[in-house]
Amino acid sequence: MADWVTGKVTKVQNWTDALFSLTVHAPVLPFTAGQFTKLGLEIDGERVQRAYSYVNSPDNPDLEFYLVTVPDGKLSPRLAALKPGDEVQVVSEAAGFFVLDEVPHCETLWMLATGTAIGPYLSILQLGKDLDRFKNLVLVHAARYAADLSYLPLMQELEKRYEGKLRIQTVVSRETAAGSLTGRIPALIESGELESTIGLPMNKETSHVMLCGNPQMVRDTQQLLKETRQMTKHLRRRPGHMTAEHYW
């Protein structure tokens, strides 16, 4: 049984009509950057719960979550309606293996995300530990519209902080936007446009690819890299070149 603790909302940041971030104070156990927990609310006499990744660094007591409101969802519209001072239930112990401990050494670490799945990477990069073993870091955030790139300012801050080691790139699929590539991640890899824009190759000799978000993006990218680059899924018992987390 999960141990639930009561958290208090300290901030609600509405990015768009559908995207928002919750900041919560709660007595949770220490977690590893990249992990997730569960948020819950009592609705009609039962606890409704969903898993959400931590966006904040583990050394930051402001627990931050990046969410999308599902119009007919049972929980997300209620979470979106919370105000500072409101209570929310949080599972105290985090879970998940989408962490740097599970990533083998390589020259270039590619971190590819769609939508709200940018969260785990922001936690990892804000903490900044265990990254010395990579020569290059690449963070790619794909969304439908430029307005959905909620954490671009933080991505730009991190890019400066890493002084040339971190390269960031945004992608939009439903419009063209300055500074963003247009299309979807698998197609941009297939065409070579993503690599030429970043200026680094994505291959099994130099790279490890982390994939987080839309299951279709994850599957399509894995299939493409397997077929065209001979890259394989990374398992503890059989080291490979791709680590993934589906976001629903």
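In case you wondered, yes, glycine gets a Cβ from its N, Cα and C as well.
For 2-101, the entry in Swiss-Prot reads domain 'FAD-binding FR-type'. Residues belonging to the domain 'FAD-binding FR-type' (2-101) score a mean pLDDT of 98 in the model.
Residues near Arg184 (mutagenesis position) in space but far in sequence (CB under 8 A, at least 6 apart, same chain), listed by position: Ala142, Val171, Ser173, Met217, Asp220. Residues or ranges marked as NADP(+) binding site by Swiss-Prot on the basis of experimental evidence: Asp17, Ala143, Arg144, Ser173, Arg174, Arg184, Asn214, Pro215, Gln216, Asp220.
The Cβ of Trp248 (FAD binding site) has Pro215 as same-chain neighbours under 8 Å, each 6 or more residues away in sequence. Sequence annotations record features per position, and here Swiss-Prot assigns FAD binding site to Arg50, Ala51, Tyr52, Ser53, Tyr66, Lys74, Leu75, Ser76, Thr116, Tyr247, Trp248.
Gln126 (mutagenesis position): 19 other CB atoms within 10 A of its CB, across all protein chains. Quoted from Swiss-Prot, the note attached to the mutagenesis of Gln126 to Arg states: No change in enzyme activity. Crystallized in 1FDR and 2XNJ.
Counting Cβ atoms from all protein chains shown, Arg144 (mutagenesis position) has 14 others lying within 10 Å of its own Cβ. Looking at Swiss-Prot, the entry for mutagenesis of Arg144 to Ala says: Increases Km for NADPH. 2-fold decrease in catalytic efficiency.
The Cβ of Arg174 (mutagenesis position) lies under 8 Å from the Cβ of Arg144, Tyr145, each on the same chain and at least six residues away in sequence. According to Swiss-Prot, the experimentally introduced change Arg174 to Ala is described as follows: Increases Km for NADPH. 13-fold decrease in catalytic efficiency.
Here Swiss-Prot notes a mutagenesis experiment, Arg184 to Ala, with the remark: Increases Km for NADPH. 15-fold decrease in catalytic efficiency. Annotation note: Arg184 (mutagenesis position) sits in a coil segment as assigned by DSSP.
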- Looking at the binding-site residues Thr116, Asn214, Gln216, which sits with the largest number of other Cβ atoms within 10 Å of its Cβ? Thr116
- Query: Taking each of the binding-site residues Asp17, Tyr52 in turn and counting other Cβ atoms within 10 Å of its Cβ, which one has the fewest?
  - Reply: Asp17
- Query: Where the distance is taken from Cα to Cα, which of the binding-site residues Asp17, Asn214, Gln216 turns out closest to Arg50 (FAD binding site)?
  - Reply: Asn214
